[in-house]
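Contents: one structure, followed by commentary.
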Amino acid sequence: MEWLVKKSCCNKQDNRHVLMLCDAGGAIKMIAEVKSDFAVKVGDLLSPLQNALYCINREKLHTVKVLSASSYSPDEWERQCKVAGKTQ
């Protein structure tokens, strides 16, 4: 399943991003913590590869590794963005 990045918080020191993801219909569904050497921006499309890897905007050389994922809630989003001083 492909995911659209709705919001992103990042910690540039360790290349970790917390992403708010929505489905093709635009409904917010997930919060995912990912690691990537590439910037992940609002509006990017994440397409599945294998082993918890997703490519950014169908560019197979630009990947993110999913570290964790949970169902979306406003409280959980805020908590994860604040953990480790991540900024939006």
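Keep in mind that glycine also has a Cβ here, set from the backbone N, Cα and C atoms.
Listed in Swiss-Prot for this protein:
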VARIANT   N11 to D  In strain: ECOR 46, ECOR 48, ECOR 49 and O2:HN / ECOR 50 / P97 / UPEC
VARIANT   D14 to N  In strain: ECOR 53, ECOR 59 and ECOR 60
VARIANT   L19 to I  In strain: ECOR 23, ECOR 32, ECOR 38, ECOR 39, ECOR 40, ECOR 41, ECOR 51, ECOR 52, ECOR 54, ECOR 55, ECOR 56, ECOR 57, ECOR 61, ECOR 62, ECOR 63, ECOR 64, ECOR 65 and ECOR 66
VARIANT   M20 to K  In strain: ECOR 46, ECOR 49 and O2:HN / ECOR 50 / P97 / UPEC
VARIANT   A27 to T  In strain: ECOR 46, ECOR 48, ECOR 49 and O2:HN / ECOR 50 / P97 / UPEC
VARIANT   S71 to C  In strain: ECOR 38, ECOR 39, ECOR 41, ECOR 51, ECOR 52, ECOR 53, ECOR 54, ECOR 55, ECOR 56, ECOR 61, ECOR 63, ECOR 64, ECOR 65 and ECOR 66
VARIANT   C81 to S  In strain: ECOR 53, ECOR 59 and ECOR 60
VARIANT   K82 to T  In strain: ECOR 26, ECOR 27, ECOR 29, ECOR 30, ECOR 33, ECOR 44, ECOR 45, ECOR 47, ECOR 58, ECOR 67, ECOR 68, ECOR 69 and ECOR 71
VARIANT   A84 to E  In strain: ECOR 28 and ECOR 30
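Here the features listed in Swiss-Prot are placed on the structure.
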residue	record	DSSP (3 states)
N11	variant position	strand
L19	variant position	strand
A27	variant position	coil
S71	variant position	strand
C81	variant position	helix
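Ranking the variant positions L19, M20, C81 by other CB atoms within 10 A of the CB puts C81 at the bottom. Summary for the variant positions N11, S71: the Cβ-based neighbour count within 10 Å is maximal at N11. Here nothing among the variant positions D14, A27, S71 falls inside 10 Å of the CA of C81 (variant position). Distances between the Cα of S71 (variant position) and those of the variant positions D14, M20, A27 are shortest for M20.
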